[in-house]
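As C-alpha cells, the structure follows; a few thoughts come after it.
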Amino acid sequence: MSLNFLDFEQPIAELEAKIDSLTAVSRQDEKLDINIDEEVHRLREKSVELTRKIFADLGAWQVAQLARHPQRPYTLDYVRLAFDEFDELAGDRAYADDKAIVGGIARLEGRPVMIIGHQKGRETKEKIRRNFGMPAPEGYRKALRLMEMAERFNMPIITFIDTPGAYPGVGAEERGQSEAIARNLREMSRLNVPVICTVIGEGGSGGALAIGVGDKVNMLQYSTYSVISPEGCASILWKSADKAPLAAEAMGIIAPRLKELKLIDSIIPEPLGGAHRNPEAMAASLKAQLLEDLADLDVLSTDDLKNRRYQRLMSYGYA
C-alpha cells in the first residue's frame, strides 16, 4: 500500500518518490553499471532521519491531522492484529444496528474480553455505511447492551475511541442522542468489571466519552481528545475554520497535555511516522499496554474498582 503523505510530510514524500523511481529503474534494467542499491540505501537512511526530525517537533494541529489520517488503523484492524476469535455482536434490541459502533467477544492471550469501538470505514461506500464513525443513539445503546452482557459474564471491557463526535442529525436527536450518551456515562461508572479505554484516533466530545469512562484511559501518541474539533472551536471563537491550527494549540488536545492534566493514564508510543506506517508494531504495543492494565486491575476487588472509577470522575476539573 502506497503511503498517503500529509502537507507537513511533503519533504519526506519527495524523498520517498525518488526512492520509488530508483527502485523501479533498477527492476527494469538489472544490467545498469551504476550501483542503485547503494543510492537507495542512502536515501532511505535520509528519509528516516528526516522523518525523525519532523516528528520530533509536531504541533497540535499536525497531530490532529495524523489522528485523522485515512490510512490510520481502525478498531477492526486492531481486533484482527491483537486479538483472537472475535465474534461480532449486533443491534441495540430496540431500533437498529449502528455500524459506526462495532463490538463483540474476543480473546486476549486466551482470556475472553468484550471489545467495543468506533469504526469509520475506508472506502466511500463503507464510510457512508458506518456514517464516518459518528454513532447514532442506537450505536451507544448497542455498546451499553454489550457492556451489560460483559458484566453478567464477568468479562473485562476494552473500548477503542475514534470518532469526530456523536451524529448530530435530526433523527438522532429525535431518538434521544443526549439521553443515550448520558445513560452510558452513568452505567459505565457503575460496572462491576474492569474497563480499559484507549483513544486510537480522534476522541471527539460526548461521542467519545460515551464509551470512554474506564478504570484506565490510554491514548496513542498521535491521537487527540477534546470537547470540540479545532475547526468547530475556531468557527465559534474566531468565526473562521481557518483558525483551526490556533484553536488546536489553545485547546490542549494532544496526549502529553492530557496526561499532564491527569485526564489519561498512559501514552502508547507509535511507530516512526505514525501508526499507519506499521500497524503490526502499533498493535503489538497496544496489546502489551492492555495486558499490563488488565494485570493492574485484576488485583482489585469490585468495590475498589468502582470507588477508584468514581474518584477519578470526581477529580476531573481540579488542578
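Glycine is treated like the rest: Cβ placed from N, Cα and C.
At each noted position, the model has the original residue.
Here is what Swiss-Prot records for this protein:
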type	residues	note
DOMAIN	35-296	domain 'CoA carboxyltransferase C-terminal'
MUTAGEN	P164 to L, Q, S or T	Resistance to polyketide antibiotic thailandamide
MUTAGEN	P168 to H	Resistance to thailandamide
MUTAGEN	S229 to T	Resistance to thailandamide
Which same-chain residues, if any, lie at least 6 apart from S229 (mutagenesis position) yet have Cβ under 8 Å of it: P164, G165, G204, A244
Under 8 Å by Cβ from P168 (mutagenesis position), counting only residues of that chain that are 6 or more apart: M134, Q177
Per-residue pLDDT averaged over the domain 'CoA carboxyltransferase C-terminal' (35-296), given as an integer: 95
DSSP three-state assignment for S229 (mutagenesis position): coil
